[in-house]
Amino acid sequence: SPTCIPSGQPCPYNENCCSQSCTFKENENGNTVKRCD
């Protein structure tokens with residue numbers, strides 16, 4: 001089974017994250033990317 005994505009790492013879907021939560025965050029460049037909470 002695939003391992004879960006840790007907090008702060010880019011993610012496609014909530015289910016991919018260890019926290020089961022993937023939300024849009026703004027990075028240092030001002031771009032918005034989905035990362036695990």
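Every residue gets a Cβ built from N, Cα and C, even glycine.
Those substitutions? Not in this structure, it's all original residues.
Listed features, source Swiss-Prot:
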MUTAGEN   GLN9 to Ala  4-fold decrease in toxicity to crickets, and insignificant decrease to flies. 16-fold decrease in binding affinity to cockroach membranes
MUTAGEN   PRO10 to Ala  6-fold decrease in toxicity to crickets and 15-fold to flies. 190-fold decrease in binding affinity to cockroach membranes
MUTAGEN   TYR13 to Ala  16-fold decrease in binding affinity to cockroach membranes
MUTAGEN   ASN27 to Asp  12-fold decrease in toxicity to crickets
MUTAGEN   ASN27 to Ala  14-fold decrease in toxicity to crickets and 30-fold to flies. Abolishes toxicity to crickets and flies; when associated with A-35. 195-fold decrease in binding affinity to cockroach membranes
MUTAGEN   ARG35 to Ala  4.4-fold decrease in toxicity to crickets, and 15 to flies. Abolishes toxicity to crickets and flies; when associated with A-27. 280-fold decrease in binding affinity to cockroach membranes
MUTAGEN   ARG35 to Glu  7.8-fold decrease in toxicity to crickets
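Ranking the mutagenesis positions GLN9, ASN27 by how many other Cβ atoms lie within 10 angstroms of each Cβ puts ASN27 at the bottom. When secondary structure is read from DSSP and collapsed to three states, PRO10 (mutagenesis position) falls in the strand class. Counting only the Cα atoms, the space from TYR13 (mutagenesis position) to ARG35 (mutagenesis position) is about 9 angstrom. Reduced to three states, the DSSP call for ASN27 (mutagenesis position) is coil.
Here the mutagenesis positions are PRO10, TYR13, ARG35, and the one with the most other Cβ atoms within 10 Å of its Cβ is ARG35. Across the structure, ASN27 (mutagenesis position) and ARG35 (mutagenesis position) place their CA atoms 10 angstrom apart. Between the CA atoms of ARG35 (mutagenesis position) and PRO10 (mutagenesis position) there is a gap of 4 Å, rounded to the nearest whole number.
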